[in-house]
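Quick look at what Swiss-Prot annotates:
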type	residues	note
VARIANT	Val19 to Ala	In form 1, form 2 and Mr30-1
VARIANT	Glu33 to Asp	In form 1, form 2 and Mr30-1
VARIANT	Val49 to Met	In form 1
DOMAIN	62-184	domain 'SCP'
VARIANT	Lys186 to Glu	In Mr30-1
Amino acid sequence: MLSTMQTVGAILMLSIVFVAGTKRHACDSKYSEVTPTHTMCLTDNANAVAVTLTQEVKVQIVRMHNVIRATVNDAANMMKMEWDDRLAAVAQKWAMQCILGHDGFANHAEPDLPGYVGQNVGWSNYHMTFPDVVDLWAAEIEDYEYGVWNDNTGHYIQQIYAEASRIGCGQSACGEDRYFVCNYYKSTMGNTPYAQGSRCGQCPNSCWEELCDCTSGPDACCNGGSLNIDTCECQCPRLWSGADCQEKQCPDHDYEDMCDYPDVVNNPEYWCQFSNIRSDCPIRCGDCP
């Protein structure tokens, strides 16, 4: 078998954006409002041909990721992953640019999912299948050490990021070249992709084949909410409620006395830029009537 570099160009350059000079076209306002350079607002490369991923391939991609995740022996909070068509649409659009690299966090953000979306990219100049590429990303485990960042293990770290519960992928052909893109929600952050402990240690009530299965729960917890992976329910900040923390529950008065301090009263524009003040003083900060 050829080496990774011989078979597929697989790089993780999250800080580099390659959309400069790419023509743009009108797109759904939900994307352009995130940023005018959003990937969904780009024009496809004239040489790009979409490679349709069959349902069988989608299922295989998800299954492979879940097997990879379930084999992490010391992960206490590893979530089961599922397919997401929204992520897949953006991944496909980036694949149609025929660019070996990443489009940047803001450019592949999904407006319906708060927080960062991660991305793995691969390239091949001969016939490879998507499962082949997923395997190559996973092979980076050979260089992986928990808690130690290694530029050669970025794809694998994204695959095993505990909170990455949704995935969508796209593929294109540009002449003899093949481009593979998978977008993940959420994006890995740092070099500790999961909490160490016994398998399903943090989710005994939702455990499924060594993974925390919240696929029947909300897609995301909005407005600063967090997902309890044991109950698969959102834990919402006090101003918010509902299954995904999008129902505002305004109080009759602000929560803290400090909201009436002269400094806050006289200069709310300044003080309300701080998240704790905005949370404590929803009326003073104009979030509630």
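Placement of Cβ uses the backbone N, Cα and C atoms for every residue, glycine included.
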How many Å separate the Cα atoms of Lys186 (variant position) and Glu33 (variant position)?
-> 20
Run through the Cβ atoms and count how many others sit within 10 Å of the one on Glu33 (variant position).
-> 10
Cβ proximity for Val49 (variant position), under 8 A, sequence spacing 6+, ordered by residue number, returns Ser172, Ala173, Cys174
In DSSP terms, helix, strand or coil for Lys186 (variant position)?
-> coil
Please report the DSSP secondary structure of Glu33 (variant position), reduced to three states.
-> coil
